[in-house]
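Peer 1: Sharing a structure with you now.
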Amino acid sequence: MAKFASIIVLLFVALVVFAAFEEPTMVEAQKLCQRPSGTWSGVCGNNNACKNQCIRLEKARHGSCNYVFPAHKCICYFPC
């Protein structure tokens, strides 16, 4: 019984040591470039509608209403 317990403890210690030396994997963030929506018309006042239109119609990653002088415009974000 004591031999079994020492094997379990040894396996646990080996697992802890292995986990301590494991490097965390980091995913590199992809840069996004912005440009005004080509399908949006008028002043942008609804972020969700702008986002959906950018994603569905222009195949962008994201979209939002941003202030660009003189009004809010729908801006789409694409991978650079």
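Keep in mind that glycine also has a Cβ here, set from the backbone N, Cα and C atoms.
Below, the features straight out of Swiss-Prot:
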- GLN34 to Met: Increased antifungal potency (MUTAGEN)
- PRO36 to Arg: No effect on antifungal potency (MUTAGEN)
- SER41 to Arg: Slightly decreased antifungal potency (MUTAGEN)
- ILE55 to Arg: Slightly decreased antifungal potency (MUTAGEN)
- TYR67 to Ala: Decreased antifungal potency (MUTAGEN)
- ILE75 to Arg: Decreased antifungal potency (MUTAGEN)
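Quick one: how deep are these features, and who are their neighbours?
Peer 2: Cβ contacts within 10 Å of GLN34 (mutagenesis position), excluding its own Cβ and spanning all protein chains shown: 14.
Secondary structure at PRO36 (mutagenesis position), taken from DSSP and collapsed to helix, strand or coil, is strand.
Within the same chain, no residue at least 6 positions away from SER41 (mutagenesis position) has a Cβ under 8 Å from its Cβ.
DSSP assigns ILE55 (mutagenesis position) to a helix in the three-state reduction.
Listed in sequence order, LYS73 are the same-chain residues at least 6 apart in sequence whose CB falls under 8 Å from the CB of TYR67 (mutagenesis position).
Taking the Cβ of ILE75 (mutagenesis position) as centre and 10 Å as the limit, one finds 21 other Cβ atoms among all the protein chains shown.
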Peer 1: Validating a neighbour-count step here. Other CB atoms within 10 A of the CB of ILE55 (mutagenesis position): how many?
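Peer 2: A 10 Å sphere around the Cβ of ILE55 (mutagenesis position) contains 15 other Cβ atoms.
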Peer 1: Around the Cβ of PRO36 (mutagenesis position), how many other Cβ atoms lie within 10 Å? Please give the count over every shown protein chain.
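Peer 2: By my count, 12.
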Peer 1: Give me the Cα-Cα distance between PRO36 (mutagenesis position) and ILE55 (mutagenesis position), rounded to a whole Å.
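Peer 2: That separation, Cα to Cα, works out to 13 Å.
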Peer 1: Do me a favour and check the Cα-Cα span between ILE55 (mutagenesis position) and ILE75 (mutagenesis position); whole Å is fine.
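Peer 2: ILE75 (mutagenesis position) has its Cα 11 Å from the Cα of ILE55 (mutagenesis position).
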Peer 1: Pop the Cα-Cα gap between ILE75 (mutagenesis position) and GLN34 (mutagenesis position) into the table, whole Å please.
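Peer 2: Between the alpha carbons of GLN34 (mutagenesis position) and ILE75 (mutagenesis position) there are 6 Å.
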